[in-house]
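One structure is given below, encoded as structure tokens.
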Amino acid sequence: MKTLLLTLVVVTIVCLDLGYTRICFNHQSSQPQTTKTCSPGESSCYNKQWSDFRGTIIERGCGCPTVKPGIKLSCCESEVCNN
């Protein structure tokens, strides 16, 4: 009986994924699409866009950073939502 109870507790912990972390895209506009598992506590993804002599640059990653004026920032809170 104790073995069954212990097994149920272990299965419950594994299924609940108590250490859940967010997954976000983390590639720049000119790079192949890649993802990153964010650090614990980072619950959002961002998409940051700006223009320079190379054209429009898009940067993606975990978190929701503070940006300078003239930089477009979008933050979201679901899996790989920052494409």
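Each position is counted from 1, following the chain as shown.
Yeah, the Cβs are placed from backbone N, Cα and C, and that goes for glycine too.
Original residues throughout; no substitutions modelled.
Close to HIS27 (mutagenesis position) in the fold, though at least 6 residues off in sequence, lie GLN33, THR34, ARG60, each with a CB less than 8 Å from its CB. What Swiss-Prot notes for the published mutagenesis of HIS27 to Ala is this: 6-fold decrease in potency of inhibition of Torpedo marmorata acetylcholine receptor.
Swiss-Prot lists PRO32 to Asn among its mutagenesis entries, and the accompanying note reads: 2.2-fold decrease in potency of inhibition of Torpedo marmorata acetylcholine receptor. Secondary structure at PRO32 (mutagenesis position), taken from DSSP and collapsed to helix, strand or coil, is coil. Around the Cβ of PRO32 (mutagenesis position), the number of neighbouring Cβ atoms within 10 Å comes to 5.
The mutagenesis experiment GLN33 to Ala is recorded by Swiss-Prot, whose note states: 1.2-fold decrease in potency of inhibition of Torpedo marmorata acetylcholine receptor. Of all Cβ atoms in the shown protein chains, 10 besides its own fall within 10 Å of the Cβ of GLN33 (mutagenesis position).
DSSP assigns GLN49 (mutagenesis position) to a strand. Here Swiss-Prot notes a mutagenesis experiment, GLN49 to Ala, with the remark: 1.35-fold decrease in potency of inhibition of Torpedo marmorata acetylcholine receptor.
On a Cα basis, PRO32 (mutagenesis position) lies 17 Å away from GLN49 (mutagenesis position). There are 15 other Cβ atoms within 10 Å of the Cβ belonging to GLN49 (mutagenesis position).
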